[in-house]
Amino acid sequence: MNRNPRMSKFQPNPRSRSRFQDETDLRSLRSFKTDFSNYLASDTNFLNVAEIMTSYAYGESNNAHEKEIQCDLLTENGGIEIDPTRLSYRERIRWHLQQFCYKTSSHGIPMLGQAPNSLYRAAWVFLLLICAIQFINQAVAVIQKYQKMDKITDIQLKFDTAPFPAITLCNLNPYKDSVIRSHDSISKILGVFKSVMKKAGDSSSEALEEEEETEYDMNGITIQAKRKKRGAGEKGTFEPANSACECDEEDGSNECEERSTEKPSGDNDMCICAFDRQTNDAWPCHRKEQWTNTTCQTCDEHYLCSKKAKKGTKRSELKKEPCICESKGLFCIKHEHAAMVLNLWEYFGDSEDFSEISTEEREALGFGNMTDEVAIVTKAKENIIFAMSALSEEQRILMSQAKHNLIHKCSFNGKPCDIDQDFELVADPTFGNCFVFNHDREIFKSSVRAGPQYGLRVMLFVNASDYLPTSEAVGIRLTIHDKDDFPFPDTFGYSAPTGYISSFGMRMKKMSRLPAPYGDCVEDGATSNYIYKGYAYSTEGCYRTCFQELIIDRCGCSDPRFPSIGGVQPCQVFNKNHRECLEKHTHQIGEIHGSFKCRCQQPCNQTIYTTSYSEAIWPSQALNISLGQCEKEAEECNEEYKENAAMLEVFYEALNFEVLSESEAYGIVKMMADFGGHLGLWSGVSVMTCCEFVCLAFELIYMAIAHHINQQRIRRRENAANEY
C-alpha cells in the first residue's frame, strides 16, 4: 500500500480554494480532516464533502487519474490508500511492481521508477546492464576458484611427548639350515641351487683376469699389445673354506689333509683350508680352532695377506684389512669377519641325492642358463618362499628362529623389557619369524627423554652357523612403523650387521589429508578387500592386494609372498604353468600401476618416521663380560658375538614432532563473502535485498495462483447459471 506522507495534513490547492461553494463547506472539510471521530458525530453534510472531494482535482492526490476501478480508503490519520484487492489482475501486478521499485533497497532499481523522462531511464538501464555484466564475470571467477577445491598444507612443530612406534625385528636368515633340509622340496631346491652356483663359479673362474698378446696390423706396422680380460667379479684367488680333514699331529706341522667331497661329522674332523677356485686346490689346511680373525697390514691381488708389512713398504700402501690367519701367523687370507665361509662338501658335491628332480621341476625353478650368482641367489630365495608356502604356518614357525634364541637382552627407557610380553610374533614369508616390540595398541609407550639411553636397546643373536646358503648377509632386519600398520620388512626395513652397534635416530611426522572433494585419500579404516586383515590401510598393502587379485584371476593361484584371498591355494613351486604365469604378470606390475588398473590413494591420516643411521664396532675389547648365553671366556665370547650378534638402538632424536595438516584454501564461507562483496559493489545488493526479491516473487506467484483459482470459480458459476 502506498501512503503519501504529505496527505497527513490536508492543505487544499490555493488555486482551487476559490472553487469551494462556500466557507461552510471548507470549514466542514477541515473539521473532517482534524477530528474524524468528532466529524462523524457532527451534523456535517457528509455527502456534500464527498461530492466536493470527487468534483475538484488536488495536486497531492494519488488517485486523481481515471481508472476502471477507483476505490480510495481514508485512514484515521487522514491518509488516502489504494486497496489493491479491488484492482484488476493486471493493474494489481503493475501496482506491486511499482511499489517494489519505490521501496527496494537496491541502489539502481528505484532510479528507474523515479525517472522523470525516457532518456534518464535509458541511462540508468545502461548503467544497470554494465554493472550486471561485470558482476556476472566476477561471480563466474569466484565460482571457478571455489570449484578448484584448492588446499593448503599447514606445518606445526609440536613440543610434546611423541608415542613410541612399533619396532619389528627379523633375522636376515628366514629358516634354520639344520631344520629346513628335512623338507623334500627344500632339499631339491638347495641341491639345484648348489649345482647352478657351481657352474656359475666355474664360468666366472674361466673369465677371470688373463692377459694375452695379440698382433694386428695398422697401416702396415705390426704392433704387439696386451689386452686384459676381466670377468664378472674381480675377486682374489684364495678364500677360506670349511672341509673335512685328516690331521696328523705327530709330525708337528699341524697341517691336515682335506677331504673336500666328504661332509665332516663334527668339529673334530673339520678344518679350514685356503681354497683356490681356479685350480680347486685346498691348501694349507689347519684345524678350525687354529685360525684367528685379525687384521693385516698388506694384501695382494690374490688375497694373500701379511700381518707385518715388508721392508720398504710405503705408509700410504699400509691398510688394515680384515683377514684370517693360522696360529703361527705365517699364512693369512683376506676375509671379512661377518662373511660366510664356503663349505667344500657343498661346493664339490651334494650331501643328498637330487636325482629325483624331473626336467619339468628344474624348469619350474627358473634357473635356466643363469651364470650370474646374484641373480641365482635371488631366484633361490623366491623358490624357498614358494616351497615353504605348502607348509602350515605352525610348521614354518617351528623351522624359523625362536623368540628367546634371537632376543637375548632388551631395555626400554633404561628399564629391562619383558621379552615374553613386549614382543609379538609375526610370520613373514621373506624373513620367517619376526618379532614386534610395542605391539599392544591399548598400551601407550613413550620415551622419557631423547637419546639412545631412553629408547629401545636390544641385543640379538642370529646364529650365523645355521644360515641357509641363500642368505647373502649376516645381520638383522629392522622396521619402524605405526602400531596399526603392517611392518612390510622386505620393503621398508633397514639391515643392521653383526659385530656392530647400530643406532637409529627417529623423527615423527603426522600427516592429515583432506578427503573428497579436496583430495582422493582413503579415510580411516581399510578397504573391504584389503588382504592384511587387522591392520590399517596403507598404499603398499593396497598395491599388494590389487596384484594378488590379478594373479588369482589370471593364474588360478595366489602369490605366496602375500596373504591369499578367499582361501585360494598358493602357486606351487614345481608347477611350471603357475610359475610362468606368475613371472609374466610380475613383470607387468609396473604397467599395471602406470595404467591405473591398481588405483591406490594415500591414507587420510598417516604417521611417518624418518630415520638417521650410525654404527660403531661392538663389542669392544674392554667389554670383558659374559654376554647373553655365552659360557666361554670373555675374549672368546666377544669374538663369538662379533660374528653372531648385533646391538640395536632405536630412539627419538628430539622430543618434538611435525604435524602436517591440509585445510581448504577457499571454502564456502570465503566464496560467499567474495560473492556478496561483488554483488554489493556492482549492484548495491545485500542479503536483505535478495530477500526482498524473494518476497516479490512469492507475492506474484500467489497472485497468479489466486487469479487462476478465481477464474475457475467464475467459470463454474457461469456454467451452473447457464444450466438453469
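Cβ atoms here come from the backbone N, Cα and C positions, even for glycine.
Those substitutions? Not in this structure, it's all original residues.
The Cβ of Ser105 (mutagenesis position) has Gly684, Ser686, Met688, Thr689, Glu692 as same-chain neighbours under 8 Å, each 6 or more residues away in sequence. For Ser105 to Phe, Swiss-Prot lists a mutagenesis experiment annotated as follows: In e1515; loss of mechanosensory transduction between touch cells. Abnormal repetitive turning behavior during male mating.
The mutagenesis experiment Ala673 to Val is recorded by Swiss-Prot, whose note states: Causes degeneration of the PLM mechanosensory neuron and increases channel current. Following the DSSP three-state reduction, the secondary structure of Ala673 (mutagenesis position) is helix. The number of other Cβ atoms within 10 Å of the Cβ belonging to Ala673 (mutagenesis position), over all protein chains shown, comes to 12.
Among the mutagenesis results in Swiss-Prot, Ala673 to Cys has the note: Slight increase in channel current. The residue drawn here is the original one.
Quoted from Swiss-Prot, the note attached to the mutagenesis of Ala673 to Asp states: Increased channel current.
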- Using DSSP, would you call Ser105 (mutagenesis position) helix, strand or coil? coil
